[in-house]
Amino acid sequence: MLQSLAGSSCVRLVERHRSAWCFGFLVLGYLLYLVFGAVVFSSVELPYEDLLRQELRKLKRRFLEEHECLSEPQLEQFLGRVLEASNYGVSVLSNASGNWNWDFTSALFFASTVLSTTGYGHTVPLSDGGKAFCIIYSVIGIPFTLLFLTAVVQRVTVHVTRRPVLYFHIRWGFSKQVVAIVHAVLLGFVTVSCFFFIPAAVFSVLEDDWNFLESFYFCFISLSTIGLGDYVPGEGYNQKFRELYKIGITCYLLLGLIAMLVVLETFCELHELKKFRKMFYVKKDKDEDLVHIMEHDQLSFSSVTEQVAGLKEEQKQSEPFVASQSPPYEDGSADH
């Protein structure tokens, strides 16, 4: 009897604090994933770093042996200055003198990476005035970019995701959840093909020292806004039509980022993923927890825009992936 009471009380305790338990496991899982990544990266990259260090020491020792008139401190000072300039995107190589980092097209590419928070790091402001302007420009430009992307993604999502799903649901009678899942998978496949595989093949042809894997790596690092900066297109010494190439890359990165956000928004609106996310949200038991700062208690690109714009008609279609009463149509088909 006591055991059954204790068991039932434990079950009630777990159910009462289920959200807290799920959140705790989420934090633990994230920390373990961080540790897992660190272990894998360290085990894979550390041997290559050690080999590179040994190779550089051998080259340096051989160079000093062949040039006895040059002392090691002088060489260290020269190499330090070269590496410092390289961090600012300035190369000492003679065949790299023709590439300017701050002409208009390069500055346009830099501005796009700053506003999208990609930040490759291959080119950075040299002067104090440039650094100060970069701070002010980013403080204003990054929220402006978020507003711009929010508006674009909301409009694109209506035409690319919501209306097609609603059309197949009403016109053909398919389950809205099934249509939404199939549509999300197809949209993801098309996006990966158009903004990853095809551009990677193009970059592997245009960039002399890039293979397909390195090109695909650049596309992923860029469109996910990681922006490590180890691969930056258009920096080759014999790059033809460099200005036009830089403008094309800027357009590709902007369109690719919009496409990625549309796909992300499409998957986030799936009913199954919404239920999964709610497992980790705090349970609103108190009255003060029910007070919404915003009109909708959710954060998504489309919902934010709907709150700002107040588009009630679009708001009716903002939940196309859950079962709801279909709007009446005389012909049994959508009028759009």
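A Cβ is built for glycine as well, from the same backbone N, Cα and C atoms used for every other residue.
Cβ environment of Cys69 (mutagenesis position): no same-chain residue six or more positions apart lies under 8 Å away. According to Swiss-Prot, the mutagenesis experiment Cys69 to Ser carries the following note: Abolishes formation of a disulfide-linked heterodimer with KCNK2.
For the mutagenesis result Gly119 to Glu, the note given in Swiss-Prot is Abolishes potassium channel activity. DSSP classifies Gly119 (mutagenesis position) as coil under the three-state reduction.
The secondary structure of Cys69 (mutagenesis position), as reduced to three states from DSSP, is coil rather than helix or strand. Remark: Gly119 (mutagenesis position) has Thr113, Gly227, Gly229 as non-local neighbours, by Cβ distance under 8 Å and separation of at least 6 in sequence.
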